[in-house]
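What Swiss-Prot says about this protein:
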BINDING   Ser76, Pro77, Glu78, Tyr118, Glu251  substrate binding site
BINDING   Arg100, Asn101, Glu102, Asn109, Glu244, Leu245, Gly300  ATP binding site
MUTAGEN   Arg100 to Ala  Loss of activity
MUTAGEN   Glu102 to Ala  No effect on activity
MUTAGEN   His108 to Ala  No effect on activity
MUTAGEN   Phe112 to Ala  Partial loss of activity
MUTAGEN   Glu116 to Ala  Loss of activity
MUTAGEN   Tyr118 to Ala  No effect on activity
Amino acid sequence: MSETATWQPSASIPNLLKRAAIMAEIRRFFADRGVLEVETPCMSQATVTDIHLFPFETRFVGPGHSQGINLYLMTSPEYHMKRLLAAGCGPVFQLCRSFRNEEMGRHHNPEFTMLEWYRPHYDMYRLMNEVDDLLQQVLDCQPAESLSYQQAFQRHLEIDPLSADKTQLREAAAKLDLSNIADTEEDRDTLLQLLFTMGVEPHIGKEKPTFIYHFPASQASLAQISTEDHRVAERFEVYYKGIELANGFHELTDAREQQQRFEQDNRKRAARGLPQQPIDQNLLDALAAGLPDCSGVALGVDRLVMLALGAESLADVIAFTVDRA
């Protein structure tokens, strides 16, 4: 395909046909399990507070709103889906567009397809098993292996991420020739993420999908803290062939604690010179009303299709990437 023929799709028609078949297979997977498909808004008056996520922002001007209302394209359908769960919908899944104003490349596009689902009364491990079932069905891969975050660091970096101080983390970074970044970084979780990305990720999920679970409590996000070890959160991620595929939680149900985490995120944003984000009060109200004990996971569909087709880039499985949109 000529590089100048930008009117043409980035993916081939045969690949788009295969993609459609995978989307249908995903829907059958959940239909067979009695999980309800839902649709939620792509825009919201509130957004994520995570310091590592950057949402797109737009402005609505219409009848009754002459001054305009700020709206954010959703980075994930999580908040709306939790409101449905609190309203009593039962197990749900969604295939939807999500948007992040971040990088673009082989594994990233600002607009992408997300598969997100929630299972009331599932703990983290039971949901991990279901994710594994889906991956085996779509990718025809081996059953996954599982490592705790602590085990992964000890195996590949010979350091305990739960007890190491910042000096020890910088020493580990120096062994990876990352001192130019690590020596000026004061945030411990950013150091851990640097080590994980550069020192752990390249070694996991080569032959089979790998679950990494029990992330540090400081990286809990919207996950519960483990009742067995308060140093870790009931959160997991899935990696396969160099790609992060999914991120899941045993979901936090405490509205007050969730609000405190959002506020802490905004304080971190302010310290880094980033804009503070509006907190989703509707989500907090839903948690206060009673979110059922549940686990949920978000999975990147474009990356899943890329792996299933043996493609080299998301551009091979997306009809029009952002540079052709």
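Cβ coordinates come from backbone N, Cα and C, glycine included.
The noted changes are left out; the structure has the residues it started with.
For the substrate site listed in the record, the two most distant Cα atoms among Ser76, Pro77, Glu78, Tyr118, Glu251 lie 15 Å apart. Nearest by CA distance to Phe112 (mutagenesis position), out of the binding-site residues Ser76, Glu78, Leu245, Gly300, is Gly300. Counting only same-chain residues at least 6 apart in sequence, those with a Cβ under 8 Å from the Cβ of Leu245 (ATP binding site) are Leu135, Pro209, Val238, Tyr239, Leu299, Gly300, Arg303, Leu304, Leu307. Comparing Cα positions, Glu251 (substrate binding site) lies closest to Glu116 out of the recorded positions Asn101, Asn109, Glu116, Glu244. DSSP assigns Glu78 (substrate binding site) to a helix in the three-state reduction. DSSP assigns Asn101 (ATP binding site) to coil in the three-state reduction, outside any helix or strand. Straight-line distance linking the Cα atoms of Pro77 (substrate binding site) and Glu116 (mutagenesis position), rounded to a whole number, equals 7 Å. The recorded positions listed here (Glu78, Arg100, Glu102) include Arg100, Glu102 as those with a Cα within 10 A of the Cα of Asn109 (ATP binding site). Comparing His108 (mutagenesis position) with Tyr118 (mutagenesis position), their Cα atoms are 24 Å apart once rounded. Least packed by the Cβ count within 10 Å, out of the recorded positions Glu78, Glu102, Glu116, Glu244, Glu251, is Glu102.
Taking the centre of the Cβ atoms of Ser76, Pro77, Glu78, Tyr118, Glu251 as the substrate site, the nearby residues of that chain (Cβ within 8 Å, site residues left out) are Tyr79, His80, Met81, Lys82, Glu116, Leu222, Gly296, Ala298.
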